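The block underneath contains the structure these notes are about, expressed in structure tokens.
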Amino acid sequence: MSMTRRYSSTQYSNKMSLQSLSSLLLLVTLFFSPAFALKKSYIVYLGSHAHLPQISSAHLDGVAHSHRTFLASFVGSHENAKEAIFYSYKRHINGFAAILDENEAAEIAKHPDVVSVFPNKGRKLHTTHSWNFMLLAKNGVVHKSSLWNKAGYGEDTIIANLDTGVWPESKSFSDEGYGAVPARWKGRCHKDVPCNRKLIGARYFNKGYLAYTGLPSNASYETCRDHDGHGSHTLSTAAGNFVPGANVFGIGNGTASGGSPKARVAAYKVCWPPVDGAECFDADILAAIEAAIEDGVDVLSASVGGDAGDYMSDGIAIGSFHAVKNGVTVVCSAGNSGPKSGTVSNVAPWVITVGASSMDREFQAFVELKNGQSFKGTSLSKPLPEEKMYSLISAADANVANGNVTDALLCKKGSLDPKKVKGKILVCLRGDNARVDKGMQAAAAGAAGMVLCNDKASGNEIISDAHVLPASQIDYKDGETLFSYLSSTKDPKGYIKAPTATLNTKPAPFMASFSSRGPNTITPGILKPDITAPGVNIIAAFTEATGPTDLDSDNRRTPFNTESGTSMSCPHISGVVGLLKTLHPHWSPAAIRSAIMTTSRTRNNRRKPMVDESFKKANPFSYGSGHVQPNKAAHPGLVYDLTTGDYLDFLCAVGYNNTVVQLFAEDPQYTCRQGANLLDFNYPSITVPNLTGSITVTRKLKNVGPPATYNARFREPLGVRVSVEPKQLTFNKTGEVKIFQMTLRPLPVTPSGYVFGELTWTDSHHYVRSPIVVQLSS
């Protein structure tokens, strides 16, 4: 249909300008008026509930009604409140998640009954020889002294994860040989996951994700199934069955298992396709943690996180406090933002925060040059089609006409010229885009293979990926040599050997470059991470809904895959926690953490101090107390225990007022202890930021072993004088508690910055070691 009447261009322009201007003014007025203020999803946190042990459904309905009534006073009506709220946290966490505008959120935050109001923030996922490396077995044999044997492989402990769901058909979650589900379990399974006596729970939480994205709910958001692979990988690492013949495309063949292979497992799906760089949202995480507490889990593994933040506006910190208060041990990943300092996340003192390090297995894929040079690389990709020398080309020399050379060097999409690449081995630089994406771009350009060279930040950390083409990743120094060869040789040629699994490699462990580092930017007086565990090239169960690279064009499928990240180290500790919970069912979460931390090691398999990705000496900001030793954690001798009251005292010591802490605890009688001092918080590590004069630290040790006398030994941090009183502690019975004090003072001439030492209490059988971290001012 055409218009017969028309304006001259000038008439049309003037008329439209006036109309547009008036419309624009109207839109601006409406947009910035209170009625049209931009709405977002928020969490309104009201603290804890003071429920009786048995809660009726009517009581829970009453809690939800009280949330709506409370919100109605700010949004105009009960109906508006009902429409705005998409989660009511009714059982352990007191609060709700709702769609609010900024003004409403600000007004609610002023109410005296409100602890905090904060945006529904997004979190990132922090993406089996390892158990042999940690000495739970040796050459496939489980010895009598193994924690596996002592703890019955974690039998009937219930371990859950917050992740991308689960692939229930995996053999890692088969219930063959399992007895009845523990009677204490109150959880359930969504209809799309066939649960059994091993996989006893599967639920999804999506309202926070949908509220943030504005997407309508559909079948793809109403499932517990794992379409990413991350959740199945982490859950099976924590508590998957023994599965013989596990491998990735024939490489690394062996028996896969989790840390607590006879534990029961539950999956709480809180992570969805990425949006704005995040997959898992606080509103969903809080709802899942509340459900996990009520369902009866013993251990909660969370391989998710974001930037460290204030405890009262951090969904993971809030939820995990309520879990720990109810006896659930919470284990969190430290993050993958290393090696930069001050990047560690999940720093709340009631969670176990886990860094990532290597182990003594590599999937070696050597790169050989025509001139006889050879570089040790790693890969899980298929071999080259022919055993011959191939032409090599630097990706920087393969850029498209008028293209960005840096993009080409990084092998980014659209940066490579197929005419230059076809049939050759392409040499790319690590950084920016995903390692597997570089392989995909190389393959798309027609490369026969790819060598991926580490950038300086990645150092010696090389990661095995199941690339879509023959490939190998080499370290930074070898990469420099290779690029030099390419630039100085007229006809450079090389070959990538087929990958093979190699054991007993040295040095191991060393810290992964990606593992986030301290110091703790929220509370510098608490050392984080707490511990490190294997997190590089970990083979575990995977989904069959996507390929091992998670790229849309990767049509391959594998029941097991290798992944790296603190996401992988976190469930290693969760599995160890499951064993300790089985062996010592009455230990508190703090006692379990103490046992893991104080029995760890800081030396590698060369009996030298652990190193970082550049093979320089590492320190507690990267590994915390050290690398986990499960068998020693079974009988630590002494523990640094903590109660809910201690955590409340901690909050007072770091500056939260009495009213906020009362709401947090749901205890109107609680009063911040006068003189509460962070230096006396009974943490298993000792950290003193900004030491300028003499200070005294107080700690309490609880005997969990037989009667014994312990003597103090210490290694002083450089420039610090240390004394301990008393120097000897005698325990006459199990459960007895003794107090000691450590005094630290700077020497007249001291270095500036952080310095490190350690304190060990020993009865010649047990060695209870704590790192000492001190910041000195020049």
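Cβ atoms are placed via backbone N, Cα and C, with glycine included.
Summarising the annotation, Swiss-Prot assigns active site, charge relay system to ASP163, HIS230, SER567 and lists sequence analysis as the type of evidence. The feature domain 'PA' is assigned by Swiss-Prot to 401-486. While the structure shown retains the original residue, Swiss-Prot records the mutagenesis experiment SER567 to Ala with this note: Loss of activity.
Between ASP163 (active site, charge relay system) and SER567 (mutagenesis position), the C-alpha separation comes to 10 Å. HIS230 (active site, charge relay system) falls within a helical segment according to DSSP.
Applying DSSP to the domain 'PA' (401-486) sorts its residues as follows: 30 helix, 17 strand, 39 coil. If you take the Cα of SER567 (mutagenesis position) and the Cα of HIS230 (active site, charge relay system), they are about 8 angstrom apart, rounded to a whole number. The secondary structure of ASP163 (active site, charge relay system), as reduced to three states from DSSP, is extended strand. The predicted model assigns the domain 'PA' (401-486) a mean pLDDT of 94. Of all the recorded positions listed (HIS230, SER567), HIS230 has the fewest other CB atoms within 10 A of its CB.
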